[in-house]
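Mutagenesis annotation in Swiss-Prot: ARG6 to Gln, described as Does not affect TtrD binding; the structure shown retains the original residue. Listed in Swiss-Prot is the mutagenesis experiment VAL15 to Gln, annotated as follows: Strong decrease in TtrD binding. For the mutagenesis experiment SER17 to Gln, the note given by Swiss-Prot reads: Does not affect TtrD binding. Among the mutagenesis experiments that Swiss-Prot reports, VAL20 to Gln is described with the note: Does not affect TtrD binding. The annotation domain '4Fe-4S Mo/W bis-MGD-type' is assigned in Swiss-Prot to 46-133 on the grounds of sequence analysis. Under the heading [4Fe-4S] cluster binding site, Swiss-Prot lists CYS53, CYS56, CYS60, CYS119, citing sequence analysis as support.
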Amino acid sequence: MQLSRRDFIKGLVAVGSASVFLAGYSETVDRLVKPRYTEVKPDSVGRIVHSACLGCNVRCGIRVNVVQRGGMEVVERISGNPYHVYNRYVSKEKQSRRYEPLPYNTPITEGLKYSGTLCARGEDGIHYLYDPYRIIVPLKRAGPRGSGKFKPITWEQLINEVVNGGVIEETGERLPGLKELFAYGILSEAGFDANAVLSEMKKDVDAIMEIAKDDTKSYGELTEAINNFKAKWSAKLGEKGLKLEDILIDPDRPDLGTKANQLVYMRGRGQGHADYFYQRWTYAFGSVNWLRHTSSCQLGYYAGNKIWSGYHDVQADPIGAKLLLMVGAQMGRLHPGATGQGLIVERAAEGELKVYYVNPTAPRTTANGNIVWVPIRPGTDAAFAMALLRVMFERGYYDAEFLSYANTDAARKAGYPLNTNASWLVIWEGDRKGEFLKGEDIGLGSDNPVVYAGSFVTNDSVEKAEIFFDGYVETKEGKRRVKSALQILKEECFSRSVEEWCEICGVDVAVIYEIAEEIRKAMPNCGTIVHRGAGMHTNGEYNVWALRCIDMLIGNIHRKGGLMTRASHTNYNKELYYVDKSKFGEPVRWGPPIDRHKVAYEDSLEYWMKKKRGENPYPAKRPWYPLTPEESYTEMFAGIAEEYPYPIKALIMYYANPVLSANFGVKFIEVLKDTSKLPLFIAITTSINETFLYADYIVPDTMYLETGTMGINYLYATSASVTLAEYWRSPAVMPMTQLVGTCPNGHPKYASMWEFLIDIALKLKMPGYGKGAVKGVGAYDGQKFDLYCAWEYIMYVFANAAMDAKKRGLIPETVSDEEVDFVEKNYPIARFKDIVPNEWRYVAYGLARGGVFTRYEDSFDERGYSKRKPWTDTVYFWSEKLAKARNSVTGEKFYGGPKYLPPATYAPLGTERRFYGTPLREIYPESQYPFLVVPPGSPLFTKHRSMFYYWLKQVMPENFAVINPEDAEKLGIESGDVIKIVTPTGELEVVAAVEPTVVKGTIAIPVGMGRWADSAVKKPAYFRLNDGSVAALVSELPDGASLPSDAVNPVKQLDETKKRILFTKSDRRYYDDLGIDSWRFSGVTPNVVACVDTSLDNWPLLSWIGAAQVYFFIPAKVEKTGKRKKFEMPNVWW
């Protein structure tokens, strides 16, 4: 009998400690799982499409096999795309060391002989397409919000009511239309040149803000300027029958912007051209509120990186590294995911790579002893970094030459791609503490930073300077103490002994010294891979920055094995057809976003009005986040609830489920249920989840094997470390949602996000849509092209990319008929080649390979530096921007460098004033809550959008709480016991799995389950909440499904045999009649009882700087329930 890899792994996981098993049986394991490969030939009766997966957000390539079944095309199989840099090709000759994709120029007929690796999630994408709970027609609420009652409406009614307003007939509620908020349209209909008016109005607002920030101007002068503004524009608008309040949110606060800002577009999972498309739409509406779910994704990691590097996504090159420190980065989950990270495991198993896996949970493989688990206490990652940095400083394990270069030109002249600010001097006392000493401060007539190089000089006047300096300098303000940026870091590291740092983080002292020695041997070809486990804490940005100081010290940046950002991509938005997200004639917009990201409180009129009245401007009503690179779920909902900084009238939410995916996101139900705070809520989705249950309108969307998220996308850092990489996603099958019309150019339109936004834009007459709405650029300069449907937009994108790739020499000048014929016979999108006839042959070449990719071996110069352009000039050990930024509640300045700070609230609960709040362990001491719950990701499931993965659910039908054996023994807990986890916000019951794969004092509950709404509703019984208001809303949930049968379930169209194959373990009521199958709503999520910030009205806990959701710090105690549950250890797969 040949043991399959899947069967073997299932058996392997049954062993309590996989690492112990592997240690003794590695040779046997190697023989058992060594696969046999045969050439895979194309199906003679089917189609093959190379596209991109969206089982998670890693963006691997896929090969989709489509065949005829019962007269209908169906997806039969999904495997890996061998051309894609993540999947890596497989052949009989490459059964190990599978590190490379197929060469990009491999003819498609040859490429079809090979396959690429792919994880289980990618293979089970079939069940996302064929999901009985999918919505296929537009729906309208037919009862109170949250009742679960919806009725089908026509596409035309949907568009008309969203634009002009509608009525919930069953309750009598009036729903506003977007037309009421479309300031550009209101001005245009009145006969104004809308953008001329808005542009002049914004200039006037800017002038008001200049007066506000001028210390010589009084409160009276400021109010006079505002009154003059109101008088001017009331008169101008009145000439054509308009009032100022028809255009502005609040004429007394003109800095808040136009009424268009009262529309929020919030997306959950985003992909390249879906993102560009609806960002373009939001800007065409004139709103600043295009928001993303990043606070629930990796925003702490992003914000931390942005501070020190100027770019948000930076990781170590896993292909060229000799050593990796994976800190808070989960094996098999983080980019490049289970598929791409197979390369890390394989390199480690082959002895080419050493990995230290610093995480509260184990990696579940030792790779022949080369992946070493370093258990750590949640939230103490900066303490670990400080211990390691201290040893590196003590032993001189750093690149002093690299660190000494004071400016970028000098560093590049010496062969480095950039410099650090290690030598820049920081003022260390007085009101300007934390700011850089500038040339003008000491009479040098320059605003450049000052360094010490035998004397005090500006950094641009010398090549090298002292990296360790602590002394005094005479300034215009008197004698001041100054320190170099690296001196400050060194002193922070030496503020505690290695033993004291280890006492905080729980890491063995000997391990710190061991890692330091391994760094010495591997530098500079080593680096850190950091992610959610370190970043998604209140102190997350400081954690990330402290860890990245390891990389800066050894000078590994922008080189093989070291830190790199994302690969570049083609000019896919503006090579020939200008489809970029801005500068297409959109309305002028201004004002702070509702979540206040990238905007300082000190730049608001609210702040300056208070200050000029002589009031303390602090606290602000909610925090502002000037240094975060992206947006926040929690602060969006808090802003809506508190109407701060202004009320919101309409929310369009796409591909999202914040109620379940955010920590304590159940609080958001209060906002979603309240029609006075949120008058219009539109959901664009494939099914009705826990958030969309409260929507007024449901727009059916397509998924990624259809037109959903089609287009081109970059890959996350390091993008396999190549110079250019992008996937091209095109449909494998045509959409199963309703055909809603034909565009004027004869192309079919299917119900989806794409066509909904286009049709709304056409009805509102938004700029950038319709006849001649897309301008030609480059070779097409002066020409205009139509935008009436999704196919036109996407074909312009593919044409742009293909022609740029041709210009770069990646797509050949002459494309063979064989390549074009393959695409025209296999790809549904080929039927729209008429849109880009001149570029079609080159588009076909890229489509045939699922994207454009370069090769790793061509991506570095002879010295090992990346051929990519460096993303920045300088990286930072100290940030003046952060040191000058203030906590919006206390008004205190943030600390401007890497530092260990305990996880804490945003503001102190008492009278103390500082830039961070009360430590959480003071509020929730270990004596009351001895455990911390963490929610690691699962290699099988993706947060809370994986319930349709039928095959995966058979492997892992529910999740569990993993508890360390020593903790379990003290509590008398065994695997299979149902335990009660009690947190400050509530309690949940979950089955226990006793394993040594989690650090003592920590409980791990893999996320991805615990659902209660997905078109059908199954009232949750596994948790109880302490918040009476939220608990009452949960108790009001309906139980069951009340959707019309013709509104859902595209599976009914399939051949009976195909249905039985797809759903082998389910009653036909599940796939024919929307019956509730128990596996769909099994398991738990710890998010419902996660921590809140008691200093901010009990909203979900966030990071201080980036507003990231805090997932990995849930204080808890454990109680036995006396109940047991049948529990199969082979199903412990996380």
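Any Cβ shown, glycine's included, is placed from N, Cα and C.
Keep in mind that this is a model prediction, so the values were computed, not measured.
Structure with Swiss-Prot features highlighted.
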{"residue": "CYS53", "record": "[4Fe-4S] cluster binding site", "contacts (Cβ under 8 Å, 6+ apart)": "ARG59, CYS60, GLY61, ILE62, ILE78, LEU118, ARG121, GLY122, GLY125, TYR704"}
{"residue": "CYS56", "record": "[4Fe-4S] cluster binding site", "contacts (Cβ under 8 Å, 6+ apart)": "ARG121, ARG333, GLY337, THR942"}
{"residue": "CYS119", "record": "[4Fe-4S] cluster binding site", "contacts (Cβ under 8 Å, 6+ apart)": "GLY55, CYS60, GLY337, ALA338, THR339, PRO939"}
Integer mean pLDDT for the domain '4Fe-4S Mo/W bis-MGD-type' (46-133): 92
Other same-chain residues whose Cβ falls within 8 Å of the Cβ centroid of CYS53, CYS56, CYS60, CYS119, the recorded [4Fe-4S] cluster site, in sequence order: LEU54, GLY55, VAL58, ARG59, ILE62, TYR86, LEU118, ARG121, GLY122, GLY337, ALA338, THR339
Neighbouring C-beta atoms (10 Å sphere around the C-beta of CYS60 ([4Fe-4S] cluster binding site)): 30
DSSP-assigned states of the domain '4Fe-4S Mo/W bis-MGD-type' (46-133) in counts, ordered helix, strand, coil: 12 helix, 30 strand, 46 coil
